[in-house]
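> Would you mind keeping the following structure in view while I ask a few things?
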Amino acid sequence: MSASLDTGDFQEFLKHGLTAIASAPGSETRHSPKREEQLREKRAGLPDRHRRPIPARSRLVMLPKVETEAPGLVRSHGEQGQMPENMQVSQFKMVNYSYDEDLEELCPVCGDKVSGYHYGLLTCESCKGFFKRTVQNQKRYTCIENQNCQIDKTQRKRCPYCRFKKCIDVGMKLEAVRADRMRGGRNKFGPMYKRDRALKQQKKALIRANGLKLEAMSQVIQAMPSDLTSAIQNIHSASKGLPLSHVALPPTDYDRSPFVTSPISMTMPPHSSLHGYQPYGHFPSRAIKSEYPDPYSSSPESMMGYSYMDGYQTNSPASIPHLILELLKCEPDEPQVQAKIMAYLQQEQSNRNRQEKLSAFGLLCKMADQTLFSIVEWARSSIFFRELKVDDQMKLLQNCWSELLILDHIYRQVAHGKEGTIFLVTGEHVDYSTIISHTEVAFNNLLSLAQELVVRLRSLQFDQREFVCLKFLVLFSSDVKNLENLQLVEGVQEQVNAALLDYTVCNYPQQTEKFGQLLLRLPEIRAISKQAEDYLYYKHVNGDVPYNNLLIEMLHAKRA
């Protein structure tokens, strides 16, 4: 699709352009653009009466090219085409994301087209020359306004003081300018340039990947065990008589849970603003320009909402986006969670006689139930989530509770697991062979799928910072229907995506595909969680899992 001009812009160009040409005196002396810029800088410190008026210049602005053809699916090894072998797509829907195919970079100082890396970052030729002359000539400018002049392509020459200040603010390096006035800069910023290029390439890949949104993702190709599949099919008719809405459940287990102080009703704290953060009345749209907000923009829209770029120092030894640091603050204290769950299980076992002792599967269900309590507590106290109203909180949790459980289990194995063992939430290592010898084949197959995912994530060097990002991406799913504040959910998802991308590129530069590989694990986690839900439902209908626990309440709420 060829580039085109908006009718109003074109008419404005004709009007001002022809007027400027008609009124231009024929005897006016014209300087080269470079000379004209130098003269303007020289006059910057003079009083107003000595300044020549700057004629208004109209510029023909070409709108960015928009691709009409949606990008293809991105495979795990970076090619376009079909999904990885262990995934299949049952149905999908294209979302019309507009994006510039070439992702043309704009100068962070004035917004003009960049010409390359100059003194620390991508800038245009004009700002490059201005910065070099200012530093080499040791110029000192003054601002006749309030030192906050707007600097853009059409006004960058009006106030050199504010222009130079913005050059420094956006990251141009004084030490990169050669003092000997020779051409070329100091070649000590090569690693930073290389990392920046890699980051931009990853962003391009993300944008293309986000151009295709899967409306529904099927399960992993490996089918569920035949006995589980047939059992689920056979119980559908019998299950129609089960209550699928919220029912009055016996409060015994909930009362004893160390994570709650009252019978569980999934009640969330009232809607309140985050302390220290601006309210989320606006998030950028999903258009390409705002999907990765320019940290240097000073427009009102860009200043609203939470920006992970704040305080993000790319030159630190291990760069961590500020948003990820905030997400880490929300993480529960793991030893405390372990102690609470262990105390609960010991109390539970002591209240039973020898004949009523829990089976291996029953004990694992109790652990999962208490882990789910801790996950709900984590969500309730987390940044962004507590900004949502209770109804939206309920919908998000009911949608992803099983995925969060699976992700929690998998990360625990990646971080603490040992070869041939399963690391339980209680902090104990149990032999893998011991568990599979006391549970059914269907459960063992689910455990095997999870362990395969553990191996893949270990090979990616999956760490806690990436784990918290994936948790928030799972929790803030824009696929949930009837959300009142969908804009906030989408905005959080976009910002966490961007923070995760920056983190992986800056901290794992040797793994160029890590970001994409991590995102590809999310559909696999969802597929495993779906099978786990079906298995849990099957066991529940057979009477192996009681009603009075959070697992079953959430299971019924999701199926309602």
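The backbone N, Cα and C atoms fix where each Cβ goes, and this holds for glycine too.
Original residues only: the substitutions mentioned are not part of this model.
Pulled these from Swiss-Prot:
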- C107, C110, C124, C127: Zn(2+) 1 binding site (BINDING)
- C143, C149, C159, C162: Zn(2+) 2 binding site (BINDING)
- Y535, K539: phospholipid derivative binding site (BINDING)
- 319-558: domain 'NR LBD' (DOMAIN)
- K173 to R: Does not affect early embryonic development; when associated with R-289 (MUTAGEN)
- D180 to A: Strongly reduced nucleosome-binding (MUTAGEN)
- K289 to R: Does not affect early embryonic development; when associated with R-173 (MUTAGEN)
> When DSSP states are folded down to helix, strand and coil, where does C124 (Zn(2+) 1 binding site) land?
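The residue in question, C124 (Zn(2+) 1 binding site), is coil (DSSP, three-state).
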> Out of C110, C124, K539, the binding-site residues in the record, which is closest to C162 (Zn(2+) 2 binding site) when you go by Cα distance?
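Nearest candidate: C110.
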> Determine which residues of this chain, when C107, C110, C124, C127 are set aside, have a Cβ within 8 Å of the centroid of the Zn(2+) 1 site's Cβ atoms, and list them as they appear in the sequence.
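Apart from C107, C110, C124, C127, the close residues are L106, P108, V109, G111, D112, V114, T123, E125, S126, K128, K153, R156.
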> Give the sequence-ordered set of same-chain residues, not counting C143, C149, C159, C162, with Cβ within 8 Å of the centre of the Cβ atoms defining the Zn(2+) 2 site.
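Other same-chain residues with Cβ inside the cutoff are I144, E145, Q147, N148, I151, R158, P160, Y161, R163, K165.
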> Using a 10 angstroms cut-off on Cβ to Cβ distances, just flag whichever of C124, C127 is the loneliest among these binding-site residues.
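Counting other Cβ atoms within 10 Å of each of the binding-site residues C124, C127 gives the minimum at C124.
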> Which of these binding-site residues is closest to C143 (Zn(2+) 2 binding site) if you go by CA atoms: C107, C110, C124?
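Result: the closest of the binding-site residues to C143 (Zn(2+) 2 binding site) is C110.
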> What does DSSP say about K539 (phospholipid derivative binding site): helix, strand or coil?
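Helix, per DSSP.
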> I'm checking region-level scores; what's the whole-number mean pLDDT for the domain 'NR LBD' (319-558)?
91
> Across all protein chains in the structure, which of the binding-site residues C107, C110, C143, C162 has the highest Cβ count within 10 Å?
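That would be C107, with the most Cβ atoms nearby.
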> Please identify, among the recorded positions C149, K173, Y535, K539, the one with the smallest Cα-Cα distance to C124 (Zn(2+) 1 binding site).
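For C124 (Zn(2+) 1 binding site), the closest Cα among C149, K173, Y535, K539 is found at K173.
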> Can you grab the distance from K539 (phospholipid derivative binding site) over to C127 (Zn(2+) 1 binding site)? Cα atoms, rounded to a whole Å.
68
> Compare the C-alpha of C149 (Zn(2+) 2 binding site) with the C-alpha of each of the recorded positions C107, C110, C127, K173, Y535, and give the closest one.
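Nearest listed residue in space: C110.
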> Tell me which of the binding-site residues C149, C159 sits in the most Cβ-dense spot, judged by other Cβ atoms within 10 Å.
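The most densely surrounded of these binding-site residues is C159.
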